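Here is what Swiss-Prot says about this protein:
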| type | residues | note |
| --- | --- | --- |
| ACT_SITE | SER122 | active site, nucleophile |
| ACT_SITE | ASP146 | active site |
| ACT_SITE | HIS277 | active site |
| MUTAGEN | SER122 to Ala | 550-fold decrease in catalytic activity |
| MUTAGEN | ASP146 to Ala | 55-fold decrease in catalytic activity |
| MUTAGEN | GLN162 to Ala | No change in sensitivity to Zn(2+) |
| MUTAGEN | GLU172 to Ala | Less sensitive to Zn(2+) inhibition |
| MUTAGEN | HIS277 to Ala | 9000-fold decrease in catalytic activity |
Amino acid sequence: MLSDDELTGLDEFALLAENAEQAGVNGPLPEVERVQAGAISALRWGGSAPRVIFLHGGGQNAHTWDTVIVGLGEPALAVDLPGHGHSAWREDGNYSPQLNSETLAPVLRELAPGAEFVVGMSLGGLTAIRLAAMAPDLVGELVLVDVTPSALQRHAELTAEQRGTVALMHGEREFPSFQAMLDLTIAAAPHRDVKSLRRGVFHNSRRLDNGNWVWRYDAIRTFGDFAGLWDDVDALSAPITLVRGGSSGFVTDQDTAELHRRATHFRGVHIVEKSGHSVQSDQPRALIEIVRGVLDTR
């Protein structure tokens, strides 16, 4: 096990072999580089123009998609949302889908102007809905991972245990060691592989000068009303595929039916068994196959 000092100096791409193993991929690892566009940081995968854009959930970062992207084998852009990962924080702590999409639109035009698909999970999915409504040229097709515009209502209905790692966003922010952060995360997601959780915490944390560790993401201090995004769904021209975690309560059958009713081009829903909210972390191989199936229909 690496010490805190060794973790501090570890390159962010040093663990990609673990992602390849998790994805069941043999052979050389794909090209990947960190790119910056103003206040937004992202990971650009592959040696050609990105075909897929990935937007993560609240309290996550672009590396949450590493295993899926390695397994998919397509050129991609995984974005750190505002206030997350290596992207800049907002002074007002407002990371609503509406503001996120306004920030991301020019970035995506610069870094992935010809992308065909957007895969968005949780807050990233809601951001993608708003983005598709305001800039339809940027979202040719949309895959939503365990989210609809009823997300805040569902979040309020769940217990802390049911929220899993999402509950960590509202807890302690500073820890005396990396292991203390990892222990808390393991307790929140006991069903998940410890090696995967350790990798996730590594990407989602940073060490302070005093030796303590903190989460990389800002505290979301202002919550907007997501329900208005249902009107955006009404206006979307992009086809939509919904992926649900079979053990997650963040999307209900009622929400699925509402999405089906409102979306002009609803391709269908995939329920991933033995998965909670973060399907890309709980069952990455299943998500790889679903996304590949969507790509193959183009």
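Here the Cβ of each residue, glycine as well, is placed from N, Cα and C on the backbone.
The mutagenesis positions examined here are ASP146, GLU172; by Cβ neighbour count within 10 Å, the least packed of them is GLU172. If you measure from the Cα atom of HIS277 (mutagenesis position) to that of SER122 (mutagenesis position), you get 8 Å.
If you take the Cα of GLU172 (mutagenesis position) and the Cα of SER122 (mutagenesis position), they are about 21 angstrom apart, rounded to a whole number. Summarising the environment of HIS277 (mutagenesis position), the number of other Cβ atoms within 10 Å of its Cβ, over all protein chains shown, is 29.
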